[in-house]
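**Q** Have a look at this one before I ask anything.
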Amino acid sequence: MGLMLIDWCALALVVFIGLPHGALDAAISFSMISSAKRIARLAGILLIYLLLATAFFLIWYQLPAFSLLIFLLISIIHFGMADFNASPSKLKWPHIIAHGGVVTVWLPLIQKNEVTKLFSILTNGPTPILWDILLIFFLCWSIGVCLHTYETLRSKHYNIAFELIGLIFLAWYAPPLVTFATYFCFIHSRRHFSFVWKQLQHMSSKKMMIGSAIILSCTSWLIGGGIYFFLNSKMIASEAALQTVFIGLAALTVPHMILIDFIFRPHSSRIKIKN
């Protein structure tokens with residue numbers, strides 16, 4: 001699968017703008033540690049984080065189609081949770097499914113020819129069962145979109161409805177990687193930065209947040225660069241780049257989602273209630 005210039009630009013956006021949003025995870029972890037041995041505990045958390053990411057990365061190459069399915073599923077929840085928390089509505093799960101499924105369910109199906117090639121590169125072969133499962137996801141997503149759109153229009157939350165509709169049309173007309181990069185970088189990552197900065201500015205120093213984010217971003221880029229050059233010795237540049245970016249992103253999403261959606265958001269909510 002050859003990539004156009006616009007596709008390379010989209011991948012660059014994902015790597016240099018989207019990926020760093022997860023680099024704040026060290027500052028997030030540090031902010032939740034209250035004991036005196038904060039550095040030692042932070043090191044332990046980061047080690048577990050790295051082990052989870054590495055384990056998923058290795059599992060991907062043993063069970064690629066299954067791993068891709070898991071990546072799509074957790075991305076629906078992770079993206080949807082971030083969008084819901086940014087602009088809550090009455091129907092929580094239709095909101096999560098509708099927004100989280102745009103780039104993970106709707107995009108693959110509406111751009112099936114292009115995404116089939118992408119999935120084949122990521123899994124080293126065809127994935128017919130995955131497409132059958134995506135059709136089931138699409139049914140759930142369609143119901144979620146209908147319920148969510150009705151509720152947002154009924155309650156006059158027009159900006160939420162228009163964002164969803166705009167993304168649906170973008171996925172229809174734009175190249176798949178452009179749609180993904182647009183959502184991942186300028187909606188999901190921007191909201192994540194805003195949420196984390198707001199939560200941490202009273203708990204952590206700005207220097208520590210920025211410094212740790214820079215260190216982890218640079219480390220991720222160096223590791224990713226090494227993986228890319230290794231893969232490029234075995235396959236063409238475009239395929240090596242796609243595997244590096246998306247399999248690497250999937251591996252990092254697992255510990256990132258656990259930390260953000262299952263630990264940090266509930267932790268932040270408890271602090272907000274106490275205050």
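Glycine residues also receive a Cβ, built from the backbone N, Cα and C atoms like all the rest.
If you look for the noted substitutions, you won't find them, since the model keeps the original residues.
Just so it is clear, the model here is predicted, and its values are computed rather than measured.
Swiss-Prot lists these features:
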| type | residues | note |
| --- | --- | --- |
| MUTAGEN | His21 to Ala | 3% of wild-type activity |
| BINDING | His21, His78, His188, His192 | Fe cation binding site |
| MUTAGEN | His78 to Ala | Loss of activity |
| MUTAGEN | His188 to Ala | Loss of activity |
| MUTAGEN | His192 to Ala | 5% of wild-type activity |
**Q** Measuring Cα to Cα, how far is His21 (mutagenesis position) from His78 (mutagenesis position) in Å?
**A** 13
**Q** Neighbours of the Fe cation site His21, His78, His188, His192: Cβ within 8 Å of the Cβ centroid, same chain, sequence order.
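**A** Residues close to the Fe cation site, other than His21, His78, His188, His192: Gly18, Gly22, Phe79, Ala82, Phe184, Ser189, Arg191, His256, Ile260.
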**Q** Among all protein chains shown, how many Cβ atoms are found within 10 Å of the Cβ of His21 (mutagenesis position), not counting that one?
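**A** So the number of other Cβ atoms within 10 Å of His21 (mutagenesis position) is 23.
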